[in-house]
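S.K.: Copying in the features that Swiss-Prot gives for the protein in this structure:
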- ARG70 to Ala: No change in FAD-binding and in activity (MUTAGEN)
- ARG70, ALA71, TYR72, THR73, ASP87, VAL88, VAL89, LEU90, HIS91, ALA97, SER98: FAD binding site (BINDING)
- TYR72 to Ala: Decrease in FAD-binding and loss of activity (MUTAGEN)
- THR73 to Ala: Decrease in FAD-binding and loss of activity (MUTAGEN)
- 293-575: domain 'ABC transmembrane type-1' (DOMAIN)
- 610-843: domain 'ABC transporter' (DOMAIN)
- GLY643, PRO644, SER645, GLY646, SER647, GLY648, LYS649, SER650: ATP binding site (BINDING)
Amino acid sequence: MARGLQGVMLRSFGARDHTATVIETISIAPHFVRVRMVSPTLFQDAEAEPAAWLRFWFPDPNGSNTEFQRAYTISEADPAAGRFAVDVVLHDPAGPASSWARTVKPGATIAVMSLMGSSRFDVPEEQPAGYLLIGDSASIPGMNGIIETVPNDVPIEMYLEQHDDNDTLIPLAKHPRLRVRWVMRRDEKSLAEAIENRDWSDWYAWATPEAAALKCVRVRLRDEFGFPKSEIHAQAYWNAGRAMGTHRATEPAATEPEVGAAPQPESAVPAPARGSWRAQAASRLLAPLKLPLVLSGVLAALVTLAQLAPFVLLVELSRLLVSGAGAHRLFTVGFAAVGLLGTGALLAAALTLWLHVIDARFARALRLRLLSKLSRLPLGWFTSRGSGSIKKLVTDDTLALHYLVTHAVPDAVAAVVAPVGVLVYLFVVDWRVALVLFGPVLVYLTITSSLTIQSGPRIVQAQRWAEKMNGEAGSYLEGQPVIRVFGAASSSFRRRLDEYIGFLVAWQRPLAGKKTLMDLATRPATFLWLIAATGTLLVATHRMDPVNLLPFMFLGTTFGARLLGIAYGLGGLRTGLLAARHLQVTLDETELAVREHPREPLDGEAPATVVFDHVTFGYRPGVPVIQDVSLTLRPGTVTALVGPSGSGKSTLATLLARFHDVERGAIRVGGQDIRSLAADELYTRVGFVLQEAQLVHGTAAENIALAVPDAPAEQVQVAAREAQIHDRVLRLPDGYDTVLGANSGLSGGERQRLTIARAILGDTPVLILDEATAFADPESEYLVQQALNRLTRDRTVLVIAHRLHTITRADQIVVLDHGRIVERGTHEELLAAGGRYCRLWDTGQGSRVAVAAAQDGTR
């Protein structure tokens, strides 16, 4: 087949054809067929990500030598076996792809490549409020991949434009929160007008319909709903009435509305929004700095020009020396150069000092706001994040913001103004030599684009490899005793490391030549060689004065380095803006509000009585984790929450500690709604022991007395005795004065008992124990149970446990399933009922009851 300019360009960017062999074709709908293929080499270049597509070269149905290029989304993939499938809409009249898909037989082959422009859906670290998917039948394969990737608790709104009566027969992926709306096409505005008029704040839009419809959709998303550019993926998959894609010969392409080989990216321009997006958070945080940052950019441009001026004068001084100018003229130019050099340095220092003053004031106010905000956020906000992410927010992001305010804008402006200023000056001196300097720049930009395209699929793989190797390295270090005893060969880390190195070699080795050429293109020696060669030619032919080469020798050789500075300056700017976004998103988090007028306690409710009154709660709107739970906990009793994983046990307990606020209903302690209590007051009534025992850096005594810092040593030791941890503390190197921390040397059960001692000393009337024996060995578990028995005296205790034998003596056992109470009663009552609790017990949850009974006999 003929391969024209398009094929040459693709190959110059590193694209290569792979041969795919058809395995089978399956009719999914009357006009929708799935073609399954296999290619041993395709997935060396391609990455089977959701919504990623491949380029195919289809033969001309008229039998000519032309190949037509079309793009289709990967609907199935098994990279290890080299198998994949694409879905093709069969159009009438049929074009090259439809004709091929209708008639292709198993064993037929076709050329396919993965390079150049394939978009894919990347799951963000921070999920949006929901996904708005907009398209038509050609978009369904890609959207199905997205739907299968989106977590079940994230809503999806899907608008599909119907062009054919059979479009609705195309199967869609399943999702519990997916809502689909088919829109019959009347004109190009039909799809856009069908989008619900609502607040789409923090939603992400993926729009891939026909080109004319996309333009209308884009306008509505931008102008009426206020979607920012970063929250819209807009790409036309086909053009009504015009064939998409290219061909590899001179014959015209047949008209066919199919997915194009080069989908046309549409951009959305930010406009005043009715909604609010996290993507716009950085601009809100930096709004007070807008004028100073703009002014600093203008001043930085002037300072950069002032700093370039001495070099220009130095060049002119050299030209005067060569031409034999007088001493007075030389001294005048020399003193002017020195004066401008000093002036530029002083202006740069003054600008930096001014920006540091602005940054210091802004950073102080920001840190005060951030610390105040953190003190008012619900505890659930902290437990849902690792300490590393919070440290990054408070320390790293604020430092990145310092660079943004004080250095990023001046650096970025200087990186742009300096080469432009140099280039303008050199063009004034001699435009012919200056024009030659663009040669290495074009080479650099072309190679950079090629490397970006070739590395696209590998970048995702590299990120996954990095995450995998981090986990493997941690396991390798933790398993050193076993690895050394049984031999290093028994460790998978070495094999994984070899595979990782092989992946990096396979990725980077083919790019080595281009990277070397890119490095050479920006070196001063390259520019010097070009200047010397071009200048010599012009001087030898009497087209240029030799003295005019001096400016190029002084300034032209640094042109490449100045261009590299643009990337570094803009990189710092992007990092700072991302940090600003993280900080503002935190400042926008919902706080735990305290009602201004606390309600009086209800009559008849004891101070330690806890009431869950028709409580409903969900971590995301519309996805309840706790549903209409009503429950009363009496003083001096133990209430146990049991149920399968994900039933809502820990969530219900944390609601009592007000880690989050309920959506509906109320939780009362002593007759008062906990939302009417300040945090300090609430935690004098409710104490808790978390599933993972938390120790702070301090002595054992300080860890126990965390809630009562002024408690005397005698009270601390009494609490430790009641928690069955006193003897273990005495065995520590310095007893109660031993400094503990993350690596305290205490076992899981011992850490649990230490935190129980902390709760005992706090003497709260209500106590929450989340998985109190989760990390305990049998001996420690027995001691923890003894401590729990002591805690029930005159206290309301809520216990969560998966191991049912630990709560057989609870006064009340509540069985949860999917956030609802399905059973409640004592251990004996629930076993006799033969319901969910009985089934949990029979499946082995109570297998250790004999051990527990034996231990109970010794109490």
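In case you wondered, yes, glycine gets a Cβ from its N, Cα and C as well.
On a predicted model such as this, the values are computed, not experimentally measured, just so you know.
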S.K.: Report, in whole Å, the straight Cα-to-Cα distance of TYR72 (mutagenesis position) from PRO644 (ATP binding site).
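M.R.: Distance between the two Cα atoms comes out at 43 Å.
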S.K.: So if I draw a 10 Å sphere around the Cβ of LYS649 (ATP binding site), how many other Cβ atoms end up inside it?
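M.R.: Result for LYS649 (ATP binding site): 26 other Cβ atoms within 10 Å.
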S.K.: In terms of DSSP three-state secondary structure, what is the assignment for LYS649 (ATP binding site)?
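M.R.: For LYS649 (ATP binding site) - judged by DSSP and reduced to three states - the answer is helix.
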S.K.: Roughly how many Å lie between the Cα atoms of ASP87 (FAD binding site) and TYR72 (mutagenesis position), rounded to a whole value?
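M.R.: With distance taken Cα to Cα, TYR72 (mutagenesis position) is 7 Å from ASP87 (FAD binding site).
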S.K.: How far apart, in angstrom, are the most distant Cα atoms among the FAD-binding residues ARG70, ALA71, TYR72, THR73, ASP87, VAL88, VAL89, LEU90, HIS91, ALA97, SER98?
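M.R.: Across ARG70, ALA71, TYR72, THR73, ASP87, VAL88, VAL89, LEU90, HIS91, ALA97, SER98, the two farthest Cα atoms sit 17 Å apart.
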S.K.: 10 Å Cβ neighbour count around TYR72 (mutagenesis position)?
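M.R.: Here the count is 25.
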S.K.: State the count of C-beta atoms found within 10 angstroms of the C-beta of GLY648 (ATP binding site), not counting that atom itself.
M.R.: 22
S.K.: Closest of the recorded positions to GLY646 (ATP binding site), Cα to Cα, picking from ARG70, THR73, VAL89, HIS91?
M.R.: THR73
S.K.: Is GLY643 (ATP binding site) helix, strand or coil when read with DSSP?
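M.R.: Assignment for GLY643 (ATP binding site) reads coil.
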S.K.: Whose Cβ, among the binding-site residues GLY643, PRO644, GLY646, has more other Cβ atoms within 10 Å than any of the rest?
M.R.: GLY643
